[in-house]
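K.L.:
Below are the structure tokens for one structure; questions will follow.
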Amino acid sequence: MNDFHRDTWAEVDLDAIYDNVENLRRLLPDDTHIMAVVKANAYGHGDVQVARTALEAGASRLAVAFLDEALALREKGIEAPILVLGASRPADAALAAQQRIALTVFRSDWLEEASALYSGPFPIHFHLKMDTGMGRLGVKDEEETKRIVALIERHPHFVLEGLYTHFATADEVNTDYFSYQYTRFLHMLEWLPSRPPLVHCANSAASLRFPDRTFNMVRFGIAMYGLAPSPGIKPLLPYPLKEAFSLHSRLVHVKKLQPGEKVSYGATYTAQTEEWIGTIPIGYADGWLRRLQHFHVLVDGQKAPIVGRICMDQCMIRLPGPLPVGTKVTLIGRQGDEVISIDDVARHLETINYEVPCTISYRVPRIFFRHKRIMEVRNAIGRGESSA
């Protein structure tokens, strides 16, 4: 690859993302919109590349966490409707309106300030967030809800486009709290004189498990990337998800250690016999965290343990034998019959699968595959992007 100069890279299978969205499109009622969630650089997969693929596969809208992410998509040529799920500043409402970006609203005082600051000419579309039990953002009070709706109706350039909530436990096998939140949302809908054009409550877990409780839009996030919302509900999903992200490197140095020789900072690993040790150019600055010591990678189709402490830019693995420099190493993905999934990495880190691709940093170039060929290489360092 001429687009990056270190032998570490991630591969993003856009065909897998396309299939995951298309399969959801088939599962849902025909009149249900799909909002593809591409916040956090599309969970580390690549925002604009995933956005385009999701829209091609049947999504009609996009969601991000904050306004800067939405503006970045606009700058990259994305014209589809975008919703900011998080909080925005009242002073930025004009910029959002100019760029046709919808904002989440959940406070009447915020709307009052935005109303005083904005006089047009573009409409500002709002989605009213209701707190049914997540305890994060959202309105809980009927009177506050009515104040917000009245403020929107009073302003000539404010439009109430949507109403939504977020489930805290839709990814758990037990559905008691999910049912409580759903029932509460139905009750809150009665606080409005009429429903806005878009009503949405279902995240990935709810949209896959309860397609009959999605109103007329779902927010498709983690499952779009081929990851189950939780290990517990993975067997309950209506179709198999296709994991899109893999991570690779190459051996840059191979050496034989004698019994008693040490490896890495702190000299925490000691060779017990003659051992072949390989160095690969990836470390915790790339998101391959120090806690992954004692985990494993795949090399020559076999598992190879990570030995010694993971460094900022490199780590060491115990090889099955004297392999040549340049041999491919897979940290996430498949080699032969062996697979390391994102769930495997998350389990070792004692975290959720969402965190793993999000953690792989901008230093790691992304290679995007579409129709089983390289479509684009994105290197956030230096020369940026190139297309095949």
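Backbone N, Cα and C atoms are what each Cβ position is placed from, and that goes for glycine too.
Taken from Swiss-Prot, the feature active site, proton acceptor covers Lys39, Tyr265, and the record attributes it to a curator's inference. Taken from Swiss-Prot, the feature substrate binding site applies to Arg136, Met312. Lys39 to Ala appears in Swiss-Prot as a mutagenesis experiment; the accompanying note says: Loss of activity. In Swiss-Prot, the entry for mutagenesis His166 to Ala states: 6.5-fold decrease in activity. The structure shown retains the original residue. Quoted from Swiss-Prot for the published mutagenesis Arg219 to Lys: 4-fold decrease in activity. According to Swiss-Prot, the mutagenesis experiment Arg219 to Ala carries this note: 100-fold decrease in activity. Tyr265 to Phe appears in Swiss-Prot as a mutagenesis experiment; the accompanying note says: Loss of activity. Among the mutagenesis experiments that Swiss-Prot reports, Tyr265 to Ser is described with the note: 2000-fold decrease in activity. Recorded in Swiss-Prot as a mutagenesis result, Tyr354 to Gln carries the remark: 51-fold increase in serine racemase activity. In Swiss-Prot, a mutagenesis experiment is listed as Tyr354 to Asn, annotated with the note 81-fold increase in serine racemase activity.
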K.L.:
Judged by the number of other CB atoms within 10 angstroms, which among Lys39, Arg136, His166 is the least packed of the recorded positions?
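P.N.:
Each of the recorded positions Lys39, Arg136, His166 was scored by Cβ atoms within 10 Å; lowest is Arg136.
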K.L.:
Find the one among the recorded positions Lys39, Arg136, His166, Met312 whose C-alpha lies closest to that of Tyr354 (mutagenesis position).
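P.N.:
With Cα distances computed to Tyr354 (mutagenesis position), the winner among Lys39, Arg136, His166, Met312 is Lys39.
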K.L.:
State the count of C-beta atoms found within 10 angstroms of the C-beta of Met312 (substrate binding site), not counting that atom itself.
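P.N.:
Excluding its own Cβ, Met312 (substrate binding site) sees 11 Cβ atoms within 10 Å.
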K.L.:
Report the nearest neighbour of Met312 (substrate binding site) in space among the mutagenesis positions Lys39, His166, Arg219, Tyr265, comparing Cα positions.
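P.N.:
The answer is Tyr265.
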K.L.:
Would you count the other CB atoms within 10 A of the CB of Tyr265 (mutagenesis position), including those on all shown protein chains?
P.N.:
12
K.L.:
Where Tyr265 (mutagenesis position) and His166 (mutagenesis position) are concerned, what is their Cα separation in Å, rounded?
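P.N.:
Between the Cα atoms of Tyr265 (mutagenesis position) and His166 (mutagenesis position), the distance comes to 44 Å.
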K.L.:
Nearest by CA distance to Arg136 (substrate binding site): which of the mutagenesis positions is it, out of Lys39, His166, Arg219?
P.N.:
His166
K.L.:
Could you measure between His166 (mutagenesis position) and Arg219 (mutagenesis position) for me? Cα positions, answer in whole angstrom.
P.N.:
10
K.L.:
In this structure, which of the mutagenesis positions Arg219, Tyr354 has the fewest other Cβ atoms within 10 Å of its Cβ?
P.N.:
Tyr354
K.L.:
Reported as an integer number of Å, what is the Cα distance between Arg219 (mutagenesis position) and Lys39 (mutagenesis position)?
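P.N.:
Checking the Cα atoms of Arg219 (mutagenesis position) and Lys39 (mutagenesis position) gives a distance of 12 Å.
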K.L.:
In the three-state scheme derived from DSSP, which category covers Arg136 (substrate binding site)?
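P.N.:
Arg136 (substrate binding site) sits in coil per DSSP, no helix or strand.
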K.L.:
Going by DSSP, is Tyr265 (mutagenesis position) part of a helix, a strand, or coil?
P.N.:
helix
